[in-house]
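Asker: The following feature annotations were taken from Swiss-Prot:
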- F21, Y22, N23, R26, K27, D28, F32, Y37, D38, D39, Q40: carbohydrate binding site (BINDING)
- Q12 to R: Loss of hemagglutination. Loss of homodimerization, but retains saccharide binding; when associated with K-126 (MUTAGEN)
- D39 to H: Loss of hemagglutination (MUTAGEN)
- F126 to K: Loss of hemagglutination. Loss of homodimerization, but retains saccharide binding; when associated with R-12 (MUTAGEN)
Amino acid sequence: MSSVTIGKCYIQNRENGGRAFYNLGRKDLGIFTGKMYDDQIWSFQKSDTPGYYTIGRESKFLQYNGEQVIMSDIEQDTTLWSLEEVPEDKGFYRLLNKVHKAYLDYNGGDLVANKHQTESEKWILFKAY
């Protein structure tokens with residue numbers, strides 16, 4: 001596996017160039033294709049479970065609960081993500097949820113997850129500072 005950014009990073013989609021964001025004050029989670037804002041900076045950390053990572057922001061964790069992508073107050077198996085390298089797109093990954101085996105994706109401005117590999121599931125993580 002290529003070098004992965006651990007720590008503060010942006011999570012940017014290959015297909016539309018949008019970056020994942022979460023704003024606690026507005027309780028707003030999604031993807032934004034415009035200017036870079038602080039609410040797009042995530043904490044990407046190795047979990048205690050080998051091969052899995054947590055994606056957090058504002059003391060919450062990105063979670064797929066089997067129906068929707070949301071933010072959780074508690075680190076649990078549904079907040080763990082593995083990385084699958086995309087060989088044809090160097091540096092890009094698919095983020096796979098540990099429990100539901102669904103890939104992080106987007107639909108319009110919303111973060112979603114699905115079980116079928118698509119072009120819109122390719123993400124790059126790059127250092128925020």
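Indices start at 1 and increase along the chain as displayed.
Glycine residues also receive a Cβ, built from the backbone N, Cα and C atoms like all the rest.
Substituted residues are absent from this model; it holds the original ones throughout.
Distances, neighbours, how buried they are, the whole picture for these features please.
Answerer: Proximity of Q40 (carbohydrate binding site) to non-local residues of its own chain (separation of 6 or more, Cβ distance below 8 Å) is seen for Y10, I11, R19, A20, F21, F32, given in sequence order. Under the three-state DSSP scheme, Q40 (carbohydrate binding site) falls in the helix class.
Secondary structure at Q12 (mutagenesis position), as computed by DSSP, is strand. For Q12 (mutagenesis position), other Cβ atoms within 10 Å of its Cβ number 20.
All protein chains considered, the CB of D39 (mutagenesis position) has 20 other CB atoms within 10 Å.
Cβ neighbours within 10 Å of F126 (mutagenesis position), excluding its own Cβ and spanning all shown chains: 11.
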Asker: If I take the alpha carbons of F126 (mutagenesis position) and D38 (carbohydrate binding site), what is the distance between them in whole Å?
Answerer: 14
Asker: Go through F21, F32, the listed binding-site residues, and name the one with the sparsest Cβ surroundings, counting other Cβ atoms within 10 Å.
Answerer: F32
Asker: If we check Cα distances from D39 (mutagenesis position), which of the recorded positions Q12, N23, K27 wins as closest?
Answerer: N23
